[in-house]
Each structure stands twice: as structure tokens, then as C-alpha cells.
Amino acid sequence: MALNGAEVDDFSWEPPTEAETKVLQARRERQDRISRLMGDYLLRGYRMLGETCADCGTILLQDKQRKIYCVACQELDSDVDKDNPALNAQAALSQAREHQLASASELPLGSRPAPQPPVPRPEHCEGAAAGLKAAQGPPAPAVPPNTDVMACTQTALLQKLTWASAELGSSTSLETSIQLCGLIRACAEALRSLQQLQH
């Protein structure tokens, strides 16, 4: 399959760095805690809604008095979490940028590779969402983005978004629903970043 003239080498897979692995592990542990808490609330009579929290993307619950409840925002998140790169994508991106700047300053000018935006890795839904979040980092390209690549990427993201939305509608698994919500949010954020690049 031709990729609009792009080299296949441009899309080669690289294993996650130690920092990325720690971030993924922390996210996995956080999702597990959210799932356990949601299970406890469901056993207490709470209902799972077909909506997600606008702040964190977690599936919302409703108690018998019809009060809306977000397990992640109201039980897990705190001010400390906002600075934790394992729980906050912005903090993780900032830490990754600091690490890249520190490693780039150690290299002599002649041996410094040209900066390339990270490419999302096809992984489990949660990993794919994390890869998409990492791919939307703010470094502006030195040249205008290739419109063919942008269009191809936008089409792929829209297809993935449509697929995830359809799957979410038919999903009966709490864990799958949580992961699909994360994927939908990551696709939407990536599409927003693409639109910003085009303007």
C-alpha cells in the first residue's frame, strides 16, 4: 500500500522508553483503580451512564437520587495528580520535552539529528490513546505540513473515531468502554491538533 510517497522507514516501530513505560504502567494502574471503584459503586446501586466526564473522560455514574458522579475526579484526582506525569498528559509532555532538550544539548551541533514528531504506535486501545496524545506535541514544523499526509492522517483518525463510537454503543464491558472513551477523546484531540497545524 502506498503511503503518499512516504518512506516505510519513517513508520518503523521503536520500543517505548523507560519513561514512557512508567507512564503507561501508572495509567494502567490508575485505570484499574477506577474500574475497581466503579464496580464497587455499581454493586451499591449506582447506574452507569452513556456519558463521560468532560474533565477526565471517565464514564459517569448516577446514584439513586439522580446525582451525577465521576469516580476519577471525585475520588482519585487531587492537586498532586495534576503535576504527576503518569496521570496528567500535559505534565508528561512537559517532562518529555525537558528530557529531549537536555539530551539534545549534550550532543554536538554536527551530530544532532533533525527533530521529528513522534509517530503513534499501534497498541492496545489505552496505549494507542497515549501514543496519539504524545503525537500531538506542540513543536511547530519548520516547513508547512504536507497536505497529503495531513489528509491521510485526518481520514485515518476519523475512521478510528467512527469505529470506536460504534463499538462503544455496543460494548457491555466496563473496561472496554473506558478504553474506547479514552481512544475517542485522544482521536478528537489529535484531530483538533491537525486543524491547528493546517491554519
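One is the number of the first residue shown, and numbering goes on along the chain from there.
Glycine is treated like the rest: Cβ placed from N, Cα and C.
So, quick note: what you're seeing has the original residues, none of the substitutions.
The Cβ of Cys53 (Zn(2+) binding site) lies under 8 Å from the Cβ of Ile59, Leu60, Cys70, Ala72, Cys73, each of which sits 6+ residues away along the same chain. Per Swiss-Prot, Zn(2+) binding site is recorded for Cys53, Cys56, Cys70, Cys73, and the stated evidence type is experimental evidence.
Its Cβ placed at the centre, Leu180 (mutagenesis position) has 23 other Cβ atoms within 10 Å. According to Swiss-Prot, the mutagenesis experiment Leu180 to Ala carries the annotation: Ubiquitous intracellular location; when associated with A-183; A-184; A-191; A-194 and A-197.
For the mutagenesis result Leu183 to Ala, the note given in Swiss-Prot is Ubiquitous intracellular location; when associated with A-180; A-184; A-191; A-194 and A-197. Under the three-state DSSP scheme, Leu183 (mutagenesis position) falls in the helix class.
Here Swiss-Prot describes Ile184 to Ala as a published mutagenesis experiment; the accompanying note says: Ubiquitous intracellular location; when associated with A-180; A-183; A-191; A-194 and A-197. Neighbour list (Ile184 (mutagenesis position), Cβ cut-off 8 Å, at least 6 residues apart, same chain): Leu161, Ala164, Ser165, Leu168.
The mutagenesis experiment Leu191 to Ala is recorded by Swiss-Prot, whose note states: Ubiquitous intracellular location; when associated with A-180; A-183; A-184; A-194 and A-197. When other Cβ atoms within 10 Å of the Cβ of Leu191 (mutagenesis position) are tallied across all protein chains shown, the result is 17.
A C-beta separation below 8 Å, combined with a sequence spacing of at least six in one chain, links Leu194 (mutagenesis position) to Met150, Thr153, Gln154, Leu157. Quoted from Swiss-Prot for the published mutagenesis Leu194 to Ala: Ubiquitous intracellular location; when associated with A-180; A-183; A-184; A-191 and A-197.
Among the mutagenesis entries in Swiss-Prot is Leu197 to Ala, noted as: Ubiquitous intracellular location; when associated with A-180; A-183; A-184; A-191 and A-194. All protein chains considered, the CB of Leu197 (mutagenesis position) has 14 other CB atoms within 10 Å.
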Candidates Cys56, Leu191, Leu197 (recorded positions) - the one closest to Leu180 (mutagenesis position) by CA: Cys56
Candidate with sparsest Cβ neighbourhood (10 Å radius) among Cys56, Cys70, Cys73, Leu183, the listed recorded positions: Cys73
